[in-house]
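Data first, discussion second: the structure below is written as structure tokens.
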Amino acid sequence: MPPSDPIIVLGAGVIGLTTAVRLLEAHLGANVHILADHWPSDALDAQYASTIAGAHHLSFADDGDARQRRWDMRTFDVLYDEWKAVGERTGLMALTQTEMWEGATSHLAVYEGNPDFRVLDPRTAPCSNITHMVSFTSLTIAPTVYLAALEARVRDLGAKLHRAHVPSLGALRTDPALLALYTRPPAAVFVCAGLGARHLVPAPEAAALFPTRGQVVVVRAPWMRAGFTRQVGSLGGGEGGTRTYIIPRCNGEVVLGGTMEQGDWTPYPRDETVTDILTRALQICPDIAPPYARSWPKDDQVAALRSIVVRDAVGFRPSRAGGARVALASAAGMRVVYNYGHGGAGWQSCWGCAEDAVALWAGGAGGARL
């Protein structure tokens, strides 16, 4: 393909921007255009999950899922190296992560690859009924900071950025308004559009895409510098069961969650869910309460925690039956690389799947699964 042929990346979430970075790094001077409805500096929108996500590196990869484990481990390595190089400047924060389970007596093997991995005595857990507990060093990400840094990187690498709605892949080659952005029909496109991919794929594939609604509460608690998660029930190779999580960020905000509601398109927070999340967060980490309230009765602690709420928000995880799709195909007269359907795993797998997507486009080895 001549360098002057446009290459389109659809989507400007963490999947689209990391894919664009790797594409531009591997092919300097490529004529890359990123088209998206939503951008990192926009107001929060449930359809743009990247800025609402908890955004910590915590793999859900089943022991038998080599592809997901590889993506997640590669992404951790990239993020950890970045944190060691620039610290918290791009929104990364290293911390001790404690994982607790009710009912289970083992952990995902992928955690053993993290620094400082330890199996802990569950009897020392801050809440009752814990049957297994581990800790390790991990990372959290302040999404708007990290996404802004990615946007700056793709600009510096020469990408052109456009706010544009793309109704179909064919429109990229036929719609005059779109063609005016990049002057000639594109020869290749990367579909990194999350749930927006429903409009860019045939009907049978579109039917496999669905939202998994997640509601979170963000509090201002700069004293928190450690992460905690409690899992009740099986992950089921993904995000099954009920999870309660506490995710501190380098800016002093802490994300409390959460919910996993498949097929629920409700974009606004439910107040009863806010109360439930605050109550569960106090169960797994009493120190999330403001210091002055820690000796108070539990209901009063919930009220105190509510007083430091910065916002509550809802995001739609871009889920896909059968898992993420990272594959090369042809459509509308173009080579198409699909990189979507990552559900709640986009942040922890972004660099790994971006590298696979670019390798597929370049004709190298990749993990295509149609």
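Cβ from N, Cα, C; glycine included.
Original residues throughout; no substitutions modelled.
Of all Cβ atoms in the protein chains displayed, 23 besides its own lie within 10 Å of the Cβ of V166 (FAD binding site). Annotation comment: Swiss-Prot describes I15, A49, S50, G54, V166, R317, G346, Q348 as FAD binding site.
Every protein chain shown contributes to the tally, and the Cβ of H56 (mutagenesis position) ends up with 22 other Cβ atoms within 10 Å. According to Swiss-Prot, the experimentally introduced change H56 to A is described as follows: Alters substrate specificity; capable of oxidizing D-leucine. Markedly inhibited by benzoate.
Among the mutagenesis entries in Swiss-Prot is H56 to A or N, noted as: Alters substrate specificity; capable of oxidizing D-methionine, D-phenylalanine and D-leucine. Markedly inhibited by anthranilate.
Look at H56 (mutagenesis position): DSSP puts it in a strand. Recorded in Swiss-Prot as a mutagenesis result, H56 to D, F or K carries the remark: Loss of activity.
Quoted from Swiss-Prot for the published mutagenesis H56 to N: Alters substrate specificity; capable of oxidizing D-glutamine.
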Neighbour tally for S50 (FAD binding site), based on other Cβ positions within 10 Å of its Cβ: 27
A49 (FAD binding site), number of other Cβ atoms within 10 Å: 29
Maximum Cα-Cα separation (Å), residues I15, A49, S50, G54, V166, R317, G346, Q348 listed as binding FAD: 28
Neighbours of H56 (mutagenesis position) among the binding-site residues A49, V166, Q348 (Cα to Cα, within 10 Å): Q348
Most crowded position, judged by CB atoms within 10 A, among I15, R317 as binding-site residues: I15
G346 (FAD binding site) CB neighbourhood, other CB atoms within 10 A: 25
Spatial neighbours, same chain, of Q348 (FAD binding site) - Cβ under 8 Å, 6+ residues apart: H56, H57, L58, S59, F60, D72, T75, F76
